[in-house]
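Data first, discussion second: the structure below is written as C-alpha cells.
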Amino acid sequence: MEVLFEAKVGDITLKLAQGDITQYPAKAIVNAANKRLEHGGGVAYAIAKACAGDAGLYTEISKKAMREQFGRDYIDHGEVVVTPAMNLEERGIKYVFHTVGPICSGMWSEELKEKLYKAFLGPLEKAEEMGVESIAFPAVSAGIYGCDLEKVVETFLEAVKNFKGSAVKEVALVIYDRKSAEVALKVFERSL
C-alpha cells in the first residue's frame, strides 16, 4: 500500500493510495457493488473473498443484510448496505459499505454524474451516522461499468468537498493498479 497524495479538505484528511483496498487501514471500506449485491467480479469479488473466504457466502450475507436494512432485493444509487468485515476485522476494518454506481459503458452525462455522486456521498453519510472516523473507497464505476476514471475521481473529490460531517476524519481513494493510480494522482493534484 502506497500513499501517493495527502491533503486536508476542511477537517478531513484526504488520501490517494495505490494498492489492495482490503489491506487499507480504514474502519470501513466501500464496495462498488451491483444493485443486487452479487459479488461476482472486480473489487466486489476481491472484497467478498477477503471478508468471508468465499465470495458466494459473502453474497448471501450481503443479500440478507440488504433485505433486513431495506426490505427488498436491490439498492439504488446513494443507498448503502452495511455488512461486517469478518476476516478483515483483524486488519482493523470493521464494516463494508456496499454502494452502487452507474453503468456508463464509455459514456458520460449529468445524469450519470449525479448517480455516481450519490454513490460516493451515501457511504460518507452512512459513516457519519455510524460514527466511523475513517473510510476507504475504490474507484466506483471505473471498472467493468465503464465510467471514465478522470470523471470518477473528479466526482469523488466533489462529493468529499461537499460532504458535511464531524465524525469522519479520514477519507481515502484506493486504486489497485499503478497506471490508474497515476491518472487519479493528476486529478488530485489539479483539484486540491
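Cβ coordinates come from backbone N, Cα and C, glycine included.
In this structure the noted substitutions are not present, so the sites keep their original residues.
Now, the feature entries from Swiss-Prot:
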BINDING   19-21, 32-34, 39-44, 140-146  substrate binding site
DOMAIN    1-192  domain 'Macro'
MUTAGEN   ASP20 to Ala  Strongly reduced affinity for ADP-ribose
MUTAGEN   GLY41 to Asp  Abolishes hydrolase activity
MUTAGEN   GLY42 to Asp  Abolishes hydrolase activity
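The recorded positions shown are GLY19, ASP20, GLY143, GLY146; of these, the one with its CA atom nearest the CA of GLY41 (mutagenesis position) is GLY143. The recorded positions close to GLY42 (mutagenesis position), defined as a CA atom within 10 A of its CA, are ALA32 out of ASP20, ALA32, GLY146. Here the Cα atom of GLY143 (substrate binding site) is found 15 Å from that of ASP20 (mutagenesis position). Shown in sequence order, ASN31, ALA33, TYR45, ILE47, ALA48, ALA55, TYR58, THR59, SER62 are the residues of the chain, 6+ apart in sequence, with a C-beta less than 8 angstroms from the C-beta of HIS39 (substrate binding site). For the domain 'Macro' (1-192), the model gives a mean pLDDT of 98. Over all protein chains present, the Cβ of GLY146 (substrate binding site) has 14 other Cβ atoms lying within 10 Å. ALA32 (substrate binding site) carries a strand DSSP state (E or B).
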